[in-house]
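Record features (Swiss-Prot):
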MUTAGEN   His203 to Asn  In sy557; causes spontaneous contractions of the spicule muscles, inducing spicule protraction in the absence of mating cues; when associated with R-282
MUTAGEN   Trp282 to Arg  In sy557; causes spontaneous contractions of the spicule muscles, inducing spicule protraction in the absence of mating cues; when associated with N-203
MUTAGEN   Gly344 to Glu  In sy670; causes spontaneous contractions of the spicule muscles, inducing spicule protraction in the absence of mating cues
MUTAGEN   Ala369 to Thr  In n500 and e1597; gain-of-function mutation which causes locomotive and egg-laying defects as well as pharyngeal-pumping defect
BINDING   458-559  nucleoside 3',5'-cyclic phosphate binding site
MUTAGEN   Pro464 to Ser  In sy674; causes mild contractions of the spicule muscles, inducing spicule protraction in the absence of mating cues
Amino acid sequence: MKTAVFGRDSGEPGSPCGAPPSLTFTPPATLVPPTHHHSRSTNRGGVSGTGGGGSGGLQGAPGAGGPRASHSSRRTSRLHNNVSALGVLSLGADVLPEYKLQPTRIHHCTIVHYSPFKAVWDWIILLLVIYTAVFTPYVAAFLLRELQDTAKKSRFTEPLEIVDLIVDIMFIVDIIINFRTTYVNENDEACQVVSDPGKIATHYFKGWFIIDMVAAVPFDLLLVSTNSDETTTLIGLLKTARLLRLVRVARKLDRYSEYGAAVLLLLMATFALIAHWLACIWYAIGSAELSHKEYTWLHQLSKQLAQPYTSTNGTIPTGGPTLKSRYVTSLYFTLSTITSIGFGNVSATTDSEKIFTIIMMILGSLMYASVFGNVSAIIQRLYSGTARYHTEMSRLREFIRFHQIPNPLRQRLEEYFQHAWSYTNGIDMNLVLKGFPDCLQADICLHLNRNLLSGCAAFAGSTPGCLRALSMRFRTTHSPPGDTLVHRGDILTGLYFIARGSVEILNDDNTVMGILGKDDIFGENPLLYDEVGKSSCNVRALTYCDLHKILRDDLLDVLDMYPEFAETFCKNLTITYNLRDDAQSLRKKFDRHKLLRMSSSMNKDRYTTPPDGDHGNAAVRRSAESVSRCDSNPIDRRQSAGSRSSSRCSPPHAALTATRSEATPLLRRSTNHHEEDDALFDDIRAFARGNTVTMSPTVAGNSVSPTTAIHNDGIHSQQLSDRSDDYEERRANMFGRRLESIESQMERMQNKFNSDMETLIKLVKEQSIIRNNGSSNEEPNARYRPNNYISSAIRLPNGGGGGVVDEMRVSRLSSHEPPTPTQETDTIL
């Protein structure tokens, strides 16, 4: 058997999902909150007017143009184009979301807070703050005394002094820039950008001005004339005020807390920075007690390194360990203390050192728990996907073990779970979108199904609203190789669109009927059938497949909401393989023919009943009532039963006079049998109700007389009522004769069938004997071949969509000679 391959490229002409050249995909409109003056929407390509959906650019109202408006439009457009690129780099916490961006009237010499210049400037200030956080405590504890001694000789000769001066200047400039930088008014519902200089100054004074001003004061320049030790210590303490800027930096860096690696890096940097500060304080305590105490930790270090301090006449000791050794030892002691290790080779000896060590232990325990607890949480979050995968897999295996799932089903379950997890990473899209509004869900679904809706010709010409409604009802399914998507006999509840992979269509004996690939469609067209059909084939995945499925009811609901699109959809939809089982329509047609055959036999009995035409008419009417009840619902059947019991008291009041020849076999009727059947059913129902019946002349094969009118006759009805008892008796006799006739006919058919089967078995045995003997003379035995005797044909129409058995004939078998072409055949209903 040849295999039909229906897969084709999406760009091939005639492909069911090949989009025509005129099909364009319309993206969803961008959300814009209402404002007092203008209402514009921003797309990724530029700033466009409201009603537009244009190609970018700012579209203003007529009369509002001019060079000034054009310059403002170009400036706003340039700024907006850089917002997406600088959104991650910007440190401002008040960066507007892109869909809320509004073109504002920028004051002269005012800096927009989301401009590229402001983003770069914030990063420069961040680096200077980090430099200040590291070197300010170090200089105040280790180098301030040496720098003061050098300053007595000459100013600004040391590199650190020059760098500190530059940092002070940059902080002062940052204050000036903050007075000219816009901000977002969070108290306003519209979240407008404020560019008025007065409002900006008021907002800055209420915010970070005091902290920035204290951090920018050059205290070492203000106290340069004093040379006492107390002044030097005061300068060191005041210079640490620059660390207040870290609060502002920490607030801005909070926007990166969603990135696990960034948070891990920030936590480790924070831990190291605090240890650095504690090391500077630890050295400052030992250095302050060095002149009047001889058993500080610095003295112990000098003895261990054999580098003692020297002092004359109570002055500050000189010499001792190098600066590098002092800093490394201080940092070593603080880290061993806050991590609760404490080797003991460096220990506190004085009371001040012991008090600070106690404070450092308490602080270290809290910091250790918080920092490393967060580190554990971050690492666990990094591997949360793997943990969830193993958890779900364990649950699946427990389910298989508890319910004793057989191995084939177990393998299919595990393969599907692994494939679905690798495709979705364990994320349930329905659960994610559940908490969002319908409009946003529609936009997301439209984005996820954009390739299907824009590439399939069936959706060409649909409105954006119709596409949004369709995208909300599509469901994506994933299938591993070998998984059966549809079984034979399943209800066809949906329409399938193949997005990736290939499937095969199989019949009952696993014969491949077709192979479908990307952009193919299978199922049934719900617009062509009133009732849900059943699948006539099995559909099995050949490779890993991704399919878009829409339920029949959901599709019909959308087409009901958009009736103008229904005709276009039905016209453009090309189903690659129709799975509908046409045997359903065949059975319905057979039931209809059986009813018509009953009516045909009833008409025959009506004209051949000899005793009394009135009683024959009554029998016809009673039989017509039973035929009318065959296609009614249970309620109508109960009502008909009630009317039948009441009609026994009053015989029919109508007479039917018509002539007709013997009925022609039903399966030999002409091509116009549908119109004849409908007319016959209408006549039967009308006659059962006692109304006037008009019988139309039939087509070839029947000899019913032309139009015959039936009128009620009061006199004749009175005569019939007088003979009601005789009518009941004749009616019982008529049905008894009918039953005997049917039984005898069935017995003849059974005998004939048995005889034919015996003859067929005999011929098959003779054929096998001849074949075993190896006889080469075939002409004498040709008459005994079963293929020559059996002439059975089931002819189906050549049209698509299955069909109905038009004629079924079984030739009469003979035990002696095959039938001739002119021999009469029996028709079996």
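Note: Cβ is positioned from N, Cα and C throughout, glycine not excepted.
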Cβ neighbour count (within 10 Å, all chains shown) around Thr484 (nucleoside 3',5'-cyclic phosphate binding site): 15
Binding-site residues: Ser471, Ser536 - member with fewest neighbouring CB atoms within 10 Å: Ser536
Gly523 (nucleoside 3',5'-cyclic phosphate binding site) and Ala369 (mutagenesis position), Cα-Cα, nearest whole angstrom: 60
Gly344 (mutagenesis position) to Thr484 (nucleoside 3',5'-cyclic phosphate binding site) - Cα separation in whole Å: 71
Conformational class of Ser536 (nucleoside 3',5'-cyclic phosphate binding site) under the three-state DSSP mapping: coil
When distances run from the Cα of Ser536 (nucleoside 3',5'-cyclic phosphate binding site) to each of the mutagenesis positions His203, Trp282, Pro464, the nearest one: Pro464
For the recorded positions Gly344, Gly523, the one whose C-beta sees the most other C-beta atoms within 10 angstroms: Gly523
Neighbour-count leader, CB within 10 A, recorded positions: Ala369, Ala458: Ala458
